[in-house]
Amino acid sequence: MSQNLFNVEDYRKLRQKRLPKMVYDYLEGGAEDEYGVKHNRDVFQQWRFKPKRLVDVSRRSLQAEVLGKRQSMPLLIGPTGLNGALWPKGDLALARAATKAGIPFVLSTASNMSIEDLARQCDGDLWFQLYVIHREIAQGMVLKALHTGYTTLVLTTDVAVNGYRERDLHNRFKIPMSYSAKVVLDGCLHPRWSLDFVRHGMPQLANFVSSQTSSLEMQAALMSRQMDASFNWEALRWLRDLWPHKLLVKGLLSAEDADRCIAEGADGVILSNHGGRQLDCAISPMEVLAQSVAKTGKPVLIDSGFRRGSDIVKALALGAEAVLLGRATLYGLAARGETGVDEVLTLLKADIDRTLAQIGCPDITSLSPDYLQNEGVTNTAPVDHLIGKGTHA
């Protein structure tokens with residue numbers, strides 16, 4: 001472990017030093033006033049631990065089944081786009097780190113490495129995330145994932161339109177990046193990132209590359225045109241018929257939607273508010289977790305805001321089958337590449353293990369709401385307190 005890197009926040013600070021402001025803000029920022037990203041962190045304080053004493057915790061197990069497969073711990077590295085802007089071949093670095101840790105990696109539709117290239121270079125448990133895009137393009141991607149060995153398909157449902165991210169607007173961030181004097185100066189102030197950028201070139205939206213979309217600008221335009229705001233329950237049934245393996249629906253924030261997805265053939269759901277990047281002031285998925293678990297009776301996974309092992313333990317105690325990591329592992333990637341991701345996963349694993357010992361639960365599969373007390377109150381500190389201080393989801 002690197003000196004003075006003791007938690008996820010330390011990696012965020014190191015990442016901030018390495019990245020140009022517009023790249024940092026793109027991945028750190030949220031929608032509009034960013035109340036949602038703040039709430040994603042504050043919400044964990046609603047639950048306090050109720051430890052059980054005089055329990056033998058000399059031996060502890062973090063192993064658990066996720067969708068019927070035994071894993072080293074109930075975590076995944078979730079889907080995030082443009083990882084190549086953080087570190088060269090960022091998708092591959094994340095996937096390899098996940099494989100070494102014994103957990104799945106979810107490749108994004110907006111990845112900088114194609115579905116088939118990642119499958120050729122990584123032999124881990126690969127999942128593929130699909131946006132609500134028009135069926136012709138969606139079918140091609142799904143069949144590529146099927147034929148190259150991806151085990152699970154994740155449909156993201158909360159991006160019918162893009163979130164209004166004002167940091168990006170202020171920075172004039174777009175794909176491809178424009179080379180204004182401000183951007184060039186920012187790059188000069190971050191030479192390590194700029195040198196990587198010069199050596200490896202502009203990352204491509206690899207799943208949208210074709211003979212007609214040779215430039216990144218054309219790929220971004222194609223992806224934008226393919227977003228399908230009419231995608232509905234009938235389209236979900238079409239996707240269910242197309243994909244023969246495990247199917248999860250992501251982006252849900254109600255127990256009723258979760259139950260409907262199961263009724264339509266999904267094998268499970270992922271509660272998510274997209275890390276606060278889509279709808280500002282949306283509820284946290286933690287606030288509907290227990291109800292969704294009770295209503296569906298099927299695997300319920302969750303993301304948005306997880307930074308500590310104690311956050312993860314709280315979600316598991318409320319019934320989540322697993323937690324997906326987003327910014328947490330991206331901080332490690334941006335700071336130190338694949339090594340940084342390895343280190344963040346090691347930190348979180350140790351944090352989970354320590355929390356289990358402290359609450360008197362030697363086996364992670366034995367977690368239950370009995371270990372928690374709901375305080376029902378969140379931190380009401382003003383949003384200005386967190387801007388630029390790394391408390392975003």
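Cβ atoms here come from the backbone N, Cα and C positions, even for glycine.
Residues annotated as domain 'FMN hydroxy acid dehydrogenase' in Swiss-Prot: 1-377.
Residues or ranges marked as (S)-mandelate binding site by Swiss-Prot on the basis of a large-scale study or a structure entry: TYR26, TYR131, ARG165, HIS274, ARG277. Around HIS274 ((S)-mandelate binding site), taking its Cβ as the centre, 24 other Cβ atoms fall within 10 Å, counting all chains.
As annotated by Swiss-Prot, FMN binding site applies to PRO79, THR80, GLY81, SER108, GLN129, THR156, LYS250, ASP303, SER304, GLY305, PHE306, ARG307, GLY326, ARG327. Listed in sequence order, ILE312, ALA315, VAL323, LEU325, ALA328 are the same-chain residues six or more apart from PHE306 (FMN binding site) with CB atoms under 8 A from its CB. A coil conformation is recorded for PHE306 (FMN binding site) in the three-state DSSP classification, outside any helix or strand.
According to Swiss-Prot, the mutagenesis experiment GLY81 to Ala carries this note: 23-fold decrease in catalytic activity with mandelate as substrate and DCPIP as electron acceptor, but no change in affinity for mandelate. Shows a modestly higher reactivity with molecular oxygen. There are 21 other Cβ atoms within 10 Å of the Cβ belonging to GLY81 (mutagenesis position).
Residues or ranges marked as active site, proton acceptor in Swiss-Prot (evidence: sequence analysis): HIS274.
A coil conformation is recorded for GLY81 (mutagenesis position) in the three-state DSSP classification, outside any helix or strand. Within the model, the domain 'FMN hydroxy acid dehydrogenase' (1-377) shows a mean pLDDT value of 94, rounded to a whole number. DSSP gives LYS250 (FMN binding site) a strand state. Site extent for (S)-mandelate: among the recorded binding residues TYR26, TYR131, ARG165, HIS274, ARG277, the largest C-alpha separation is 19 Å. When the C-alpha distances from LYS250 (FMN binding site) to the recorded positions TYR26, GLY81, ARG165, HIS274 are tabulated, the minimum falls on HIS274.
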